[in-house]
Amino acid sequence: MAATAASSLQIATRRPSMSSPSKILKAGTYIVGANPGNASWDKLSCTRQLSNLGCLRNHSAVPTCKRPFSFSTRAMSESSENKAPSGLPIDLRGKRAFIAGIADDNGYGWAIAKSLAAAGAEILVGTWVPALNIFETSLRRGKFDQSRVLPDGSLMEIKKVYALDAVFDNPEDVPEDVKTNKRYAGSSNWTVQEAAECVKKDFGSIDILVHSLANGPEVSKPLLETSRKGYLAAISASSYSFVSLLRHFLPIMNPGGASISLTYIASERIIPGYGGGMSSAKAALESDTRVLAYEAGRKSNIRVNTISAGPLGSRAAKAIGFIDTMIEYSYNNGPIQKTLTADEVGNAAAFLASPLASAITGATIYVDNGLNAMGVALDSPVFKDLNSKN
């Protein structure tokens, strides 16, 4: 993983560091901002351990979870420096994270999982039921191995994959047409309540909860043309799903833990084309973040924040239809003129999940090269002279 954010923070990992163009300080310590670039890991020795998927194929009312579906590696280095680390370490060793909404290897959810893993956290994943088989198969066949590489050269280990559809809180909420849908055939225990019960049964508790879920069936429609059904579907899948996740996972979260979601600037700015109620859903998500920060903080000492990330050309974002235009606009008009990477959002999430952010809660953190701060479009002909001077 190429961490591109310039920082003196260090990510402490559970695995030995390897000689590379990255700045290696000490076995198990990596500096965020060091760029492995074209690092070669020719001497990487990997042992992949695969075991059966659990809690995905059982049809009983009470969740019964099989052995974890895991991917682990052992990285060996010729040498490592025994220098004392400097700066502030991001150390999540001994912490366990559940990331809801990962279905491939090129979105923000995946990048967050990688950064948390690089900091030493154990990774659990919740995957949308219709995408589950493809995701599992891709993992088993090593199709994601290249994007699983961590700063120390080892591969991110996904301890367990759970089936999840966060639109449904419990089995009683699932309508008959969904139960009989062939895309859900063979899977069980995938409502939010059941997923939380399975995680509790398998691991007991978690420390970090990540919500990387959004869906607007009418996102391409202007708000004036959006149906009530489409609007409420966007709210349900994109914002209330976070409330439901935290509600059901909070009882198994260790005090001092953190919950993180992903939002977008359309919550407070007009983004033509981002319709179907999605802008409303993001606004609701940010408002809920503040309320949940109070409630979860007072009840369980859990911090709740959301990251307002800039546009990324992920597979999911392609559904918006103009994501490439937004990426270009962001590049041309942001204070920092560069392309935003998923790793930068992942590193911000690792910070928010760490003790370094112990006093940050109820906040919307912008990771968008500063685009949110701009009041004008610099690529407009009106500002041609200003751009030439700069």
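Each residue, glycine too, has its Cβ placed from N, Cα and C.
Original residues fill every noted site, and no substitution is shown.
Since the structure is predicted, the reported quantities are computational estimates derived from the model, not experimental observations.
Taken from Swiss-Prot, the feature NADP(+) binding site covers Leu53, Asn170, Lys282, Ser314. In the structure as shown, the Cβ atom of Asn170 (NADP(+) binding site) sits within 10 Å of 13 other Cβ atoms.
Among the mutagenesis experiments that Swiss-Prot reports, Thr226 to Ile is described with the note: Loss of activity. Cβ-based neighbour count (10 Å, all protein chains) for Thr226 (mutagenesis position) stands at 23.
Long-range Cβ proximity for Ser239 (active site, proton donor), meaning a same-chain Cβ under 8 A and a gap of 6 or more residues, is found for Ala281, Lys282, Ala284, Leu285, Asp288. A helical conformation is recorded for Ser239 (active site, proton donor) in the three-state DSSP classification. Residues annotated as active site, proton donor in Swiss-Prot, with similarity to another entry given as evidence: Ser239.
Marked as active site, lowers pKa of active site Tyr by Swiss-Prot on the basis of similarity to another entry: Lys282. Annotation note: Lys282 (NADP(+) binding site) sits in a helical segment as assigned by DSSP.
Spacing of Asn170 (NADP(+) binding site) relative to Thr226 (mutagenesis position) is 28 Å (Cα to Cα, whole number).
When Cβ atoms from all protein chains are considered, those within 10 Å of Lys282 (NADP(+) binding site) total 27, not counting its own.
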